[in-house]
Amino acid sequence: MEVAPALSTTQSDVAFQKVETHEIDRSSYLGPCYNSDELMQLISAYYNVEPLVGYLEQHPEYQNVTLQFPDDLIKDSSLIVRLLQSKFPHGKIKFWVLADTAYSACCVDEVAAEHVHAEVVVHFGDACLNAIQNLPVVYSFGTPFLDLALVVENFQRAFPDLSSKICLMANAPFSKHLSQLYNILKGDLHYTNIIYSQVNTSAVEEKFVTILDTFHVPEDVDQVGVFEKNSVLFGQHDKADNISPEDYHLFHLTTPQDPRLLYLSTVFQSVHIFDPALPGMVTGPFPSLMRRYKYMHVARTAGCIGILVNTLSLRNTRETINELVKLIKTREKKHYLFVVGKPNVAKLANFEDIDIWCILGCSQSGIIVDQFNEFYKPIITPYELNLALSEEVTWTGKWVVDFRDAIDEIEQNLGGQDTISASTTSDEPEFDVVRGRYTSTSRPLRALTHLELEAADDDDSKQLTTRHTASGAVIKGTVSTSASALQNRSWKGLGSDFDSTEVDNTGADIEEGISGVARGYGFDREDAMKKENK
């Protein structure tokens with residue numbers, strides 16, 4: 001008999017280890033020689049506490065304020081709360097710290113904020129600035145320490161040719177240093193074809209979005225282009241010149257997340273990364289698009305597709321899901337929808353019936369790029385799934401991750417058709433180019449048009465009308481690929497070894513479970529109210 005699989009997430013020995021020391025190292029962003037006696041002043045300046053206080057004073061209607069920190073800055077949350085509470089005594093404003101984000105740290109966690117009925121979210125650290133659904137947002141990137149002399153030294157070693165076309169880029173916090181780095185390279189070292197990117201604060205047209213940080217642009221620098229929606233390119237080129245990123249080498253401060261890095265590698269000639277936390281320059285290897293092309297062919301012959309939702313805050317998430325479902329059904333494939341926070345190998349391994357995953361997440365860090373083949377099933381994006389399910393597989397060489405662009409591509413692919421064309425409705429198998437053989441299970445929903453099932457005569461029957469096909473089990477007119485896979489397993493979960501001859505006609509007792517969130521379940525609130533009334 002097979003051993004039951006492990007259904008829990010693996011954890012290391014230090015996952016919940018108690019921290020014994022009270023010393024916290026902040027040299028990576030406050031500098032190696034910061035004075036601990038001036039810690040509160042440095043923290044206040046780094047996190048823009050004074051501008052934040054001014055913002056809250058201008059909006060007295062905000063009484064519940066949530067503070068969202070990434071994992072590497074959560075150690076400063078208590079200090080920030082202490083500084084803010086000193087500015088608003090008598091408990092006029094309640095401050096809540098989001099100690100753990102459900103999805104990507106660069107995105108605003110609206111779901112967690114709504115648990116405490118937040119009226120505004122203050123997001124600290126690096127941010128993707130993607131449009132969200134409802135809540136007002138205040139961004140505070142911070143100004144981390146940077147040794148410019150060390151950066152310039154590594155830059156000169158990587159680019160000895162003064163005429164090379166180079167674009168300077170960084171994440172949101174470190175982008176404040178780019179204008180000064182540009183002046184050194186352009187003015188002192190005489191690099192002639194240098195441009196740099198800056199956060200496009202003017203692109204944030206949302207009424208309830210505020211950026212506390214300020215970005216200095218020298219007077220002799222012109223805007224020469226726009227990179228994506230949230231970055232502006234500056235330089236001393238003629239505005240009439242057409243700035244094409246394909247002509248430039250990228251010099252990036254800090255290491256981008258894998259999805260972001262993959263996108264940048266498809267746009268620029270080459271990518272050079274200098275991370276202040278790591279020694280030396282990194283020039284690869286980077287995630288490759290060649291593996292993505294293979295995954296597209298896997299999706300083309302997949303019978304069961306899992307839609308993996310790794311965000312609940314980004315705008316157009318629901319619209320993208322609806323278009324994906326429509327596309328998958330049109331191609332006569334089965335789909336299942338999963339909402340998973342921080343997906344990992346162990347979580348997704350529990351759903352072995354899924355042939356391929358299509359992930360919806362933030363383009364900066366919410367998309368899984370399986371660079372080392374850790375996951376059991378491939379993971380692709382909506383754009384790649386749309387290319388795979390087209391009538392003919394075409395490879396553009398692009399990597400589109402924006403939801404709005406993906407929706408437009410899917411709508412263009414569907415072309416207003418709700419059903420698959422008659423030429424593809426035959427029972428002929430489809431050739432799987434990855435495994436080099438024909439498969440007849442790539443379109444399980446096609447079987448519905450050939451089945452005529454009759455329900456049981458007894459309306460009180462507890463048995464579902466089931467028929468097994470080559471593609472899956474049909475239960476009351478619905479193809480279930482997971483049910484078919486379950487029937488073929490030797491171990492089917494807890495209770496699978498129950499003696500079927502001992503049938504209890506009364507069935508099991510149904511009990512109502514608990515409701516609410518961990519901060520306060522329903523029965524906790526009821527008990528608290530009873531104690532107050534006594």
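From the backbone N, Cα and C atoms, a Cβ is placed for every residue, glycine too.
Modelled residues match the original; the substitutions are not represented.
The [4Fe-4S] cluster binding site annotation in Swiss-Prot covers C107, C128, C362 and rests on a curator's inference. Sequence-distant contacts of C362 (mutagenesis position), defined as residues of its own chain at least six apart whose C-beta falls under 8 angstroms from its C-beta, comprise Y103, S104, C106, C107, C128, N130, P259, N310, T311, L314.
C33 (mutagenesis position) has a Cβ environment of 7 other Cβ atoms inside 10 Å. Among the sequence features in Swiss-Prot, the mutagenesis site C33 to A is noted as follows: Normal sensitivity to diphtheria toxin.
In three-state terms derived from DSSP, C107 (mutagenesis position) belongs to neither a helical nor a strand segment and is classed as coil. A simple way to gauge crowding: the CB of C107 (mutagenesis position) has 26 other CB atoms within 10 angstroms, across all the protein chains here. A mutagenesis experiment is reported in Swiss-Prot for this position, C107 to A, and the note states: Resistance to diphtheria toxin.
Record note (Swiss-Prot) on the mutagenesis of C107 to S: Normal sensitivity to diphtheria toxin. Abolishes [4Fe-4S] cluster binding and leads to abnormal reduction of the DPH1 [4Fe-4S] cluster; when associated with S-362.
Following the DSSP three-state reduction, the secondary structure of C128 (mutagenesis position) is coil. Here the residue is the original one, while Swiss-Prot reports the published mutagenesis C128 to A with the comment Resistance to diphtheria toxin.
Looking at Swiss-Prot, you'll find the mutagenesis K239 to C noted as follows: Abolishes diphthamide modification of elongation factor 2. Resistance to diphtheria toxin and sordarin. Sensitive to hygromycin B.
Among the mutagenesis results in Swiss-Prot, C362 to S has the note: Resistance to diphtheria toxin. Abolishes [4Fe-4S] cluster binding and leads to abnormal reduction of the DPH1 [4Fe-4S] cluster; when associated with S-107. The residue drawn here is the original one. Secondary structure from DSSP puts C362 (mutagenesis position) in coil.
What Swiss-Prot notes for the published mutagenesis of C362 to A is this: Resistance to diphtheria toxin.
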C107, C128, C362 excluded, remaining Cβ within 8 Å of their centroid ([4Fe-4S] cluster): Y103, S104, C106, V108, A127, N130, T311, L314, G361, S363, Q364, S365, G366
C128 (mutagenesis position) CB neighbourhood, other CB atoms within 10 A: 20
